[in-house]
Amino acid sequence: MSENRKPLLGFVSKLTSGTALGNSGKTHCPLCLGLFKAPRLLPCLHTVCTTCLEQLEPFSVVDIRGGDSDTSSEGSIFQELKPRSLQSQIGILCPVCDAQVDLPMGGVKALTIDHLAVNDVMLESLRGEGQGLVCDLCNDREVEKRCQTCKANLCHFCCQAHRRQKKTTYHTMVDLKDLKGYSRIGKPILCPVHPAEELRLFCEFCDRPVCQDCVVGEHREHPCDFTSNVIHKHGDSVWELLKGTQPHVEALEEALAQIHIINSALQKRVEAVAADVRTFSEGYIKAIEEHRDKLLKQLEDIRAQKENSLQLQKAQLEQLLADMRTGVEFTEHLLTSGSDLEILITKRVVVERLRKLNKVQYSTRPGVNDKIRFCPQEKAGQCRGYEIYGTINTKEVDPAKCVLQGEDLHRAREKQTASFTLLCKDAAGEIMGRGGDNVQVAVVPKDKKDSPVRTMVQDNKDGTYYISYTPKEPGVYTVWVCIKEQHVQGSPFTVMVRRKHRPHSGVFHCCTFCSSGGQKTARCACGGTMPGGYLGCGHGHKGHPGHPHWSCCGKFNEKSECTWTGGQSAPRSLLRTVAL
């Protein structure tokens, strides 16, 4: 027994000194914060005073748990086993971990007593000169001595009575002050059914401690043995469970340590990123503010320039108007009030002046307009290393000055993508140099106006727009290109869509001899031949066109459309050639 028990006790003592398993080694209630009074052990292995548990708010458990519930079957070892079908529906929450505790039929007092806590409380009281301990027999006076044989704490009166009785005369009595070095001074655990008997045996069938009277009574046919004899088997089973639990504790502690490390790293990373965000934002804000100031200055310069132009034009027109009025008024006065001689005398001067005034060139339109637009989505380059958006544009696109360009402007092939380019200009005919205009394009078959072709408009951001479409059928199509709901120059226009490009069936070669690898039977549509029985063309021989060409139709352009019709005039065998 001693060999098997020492490692078990040693392991437990080691754990209690360094690891908190449940409430072992604790003496104060987590609720009332005082020394434990009748401590009860909950299924979650937390210990609470009986009175404190009774003050908790109970609740009804919705589902009646089965017989395997570990929270309802761990009643006090002093209670009779209850049928598993009679589980309680009343529960409480552990005040430490909030675990649900299903109370047994006997309520809180039917929960297991934490005898380890009782022993710790007693040791704690002994360290305080025994204050708070009352006699185990009379439950009235303070304790002075302890009977080591009965394991009972006795007051002075009960101690004297204990010595006078024959059965207890020779029991060893020890003063409380001499017990301070002890690690265990707990009371004997008595049988709840036979209060005069101590629990010394264990019923294997019922899996619970029993007394001698229980063995000869209710448990007489059950296998029973002394607790000192069965502690090895049951202690070892608990030991195995404990060894299986310890790695989980270590793993969880390691996981929590990793979480702490990651959390610390997370906080540092968040602070670093936040600093980067602040630095970036502050720099970006300064760049935007600087760009804002530049835009406002540019806007002010544009205003000043336009105002100066308008004022200059105004002054010129006012002066011209004054000259015109002077000429008109003087001439009218001369013609209406002057004599014939006076008119003839001043005629030369008046005519010369009026002719000069009539030759003056002037514009009735303002020399500048009020077209100023802010384009927030247009790139404005970089400022302080940041990409900045937003420009001020004074140009306004003029649909009448916009032109269409491209080889596929008036021709296309069925099921092949055709494209052209729209070049936008302002009223002065200058290229806009920017995008962002609302370009509308429509491609409609002339005989199927309700079936428009899908078009794509790509803004090149430089004043040009790439427009593409894919006609599905050959025929005549009408194309509309509008800006600001106005047709551009040349719109609308028609496009002739021809049938799909016919691919070449032969090879594009220099001669038949080279492309066929010297085969005599290979022929070419160019009609050239070679001496020696060769039916195809060869360099420098009769009929060779002198240029690379297609063997199927004889065309010189590699990207051309094949013109071979496959008729009698050009039999298939004539065009055959072999390409290595």
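Every residue, even glycine, has its Cβ placed from backbone N, Cα and C.
For all the noted positions, this structure keeps the original residue and models no substitution.
Counting only residues at least six positions away in the same chain, the Cβ atoms of LEU42, CYS44, HIS46, VAL48, GLN100, VAL101 sit under 8 Å from the Cβ of CYS94 (mutagenesis position). One mutagenesis experiment catalogued in Swiss-Prot, CYS94 to Ala, is accompanied by this note: Loss of ubiquitination activity; when associated with A-97.
A mutagenesis experiment is reported in Swiss-Prot for this position, CYS97 to Ala, and the note states: Loss of ubiquitination activity; when associated with A-94. Around the Cβ of CYS97 (mutagenesis position), a 10 Å sphere holds 10 further Cβ atoms from the protein chains shown.
Close to CYS135 (Zn(2+) 1 binding site) in the fold, though at least 6 residues off in sequence, lie ARG141, GLU142, VAL143, ASN153, LEU154, CYS155, CYS158, each with a CB less than 8 Å from its CB. The Zn(2+) 1 binding site feature in Swiss-Prot is assigned to CYS135, CYS138, CYS158, HIS162; the stated evidence is sequence analysis.
Classification of CYS191 (Zn(2+) 2 binding site) by DSSP places it in coil, neither helical nor stranded. Feature annotation from Swiss-Prot assigns Zn(2+) 2 binding site to CYS191, HIS194, CYS214, HIS219.
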Could you give the Cα-Cα distance between HIS219 (Zn(2+) 2 binding site) and CYS138 (Zn(2+) 1 binding site), in whole Å?
32
What's the CA to CA span in angstrom from CYS214 (Zn(2+) 2 binding site) over to CYS97 (mutagenesis position)?
37
For the recorded Zn(2+) 1 site formed by CYS135, CYS138, CYS158, HIS162, name the remaining residues of the chain with Cβ within 8 Å of the site's Cβ center, in chain order.
ASP136, LEU137, ARG141, ALA152, LEU154, CYS155, PHE157, CYS159, ALA161
Fewest other Cβ atoms within 10 Å: which of the binding-site residues CYS138, CYS191 wins that one? Let me know.
CYS138
Quick one: which residues besides CYS191, HIS194, CYS214, HIS219 have a Cβ within 8 Å of the Zn(2+) 2 site's Cβ centroid, in sequence order?
VAL193, GLU197, LEU199, VAL210, CYS211, GLN212, ASP213, VAL215, GLY217, GLU218
Rounded to an integer, what is the Cα-Cα distance in Å between HIS162 (Zn(2+) 1 binding site) and HIS194 (Zn(2+) 2 binding site)?
21
In whole Å, how far does the CA atom of CYS138 (Zn(2+) 1 binding site) lie from that of CYS191 (Zn(2+) 2 binding site)?
19
How many Å lie between the Cα of HIS194 (Zn(2+) 2 binding site) and the Cα of CYS97 (mutagenesis position)?
36
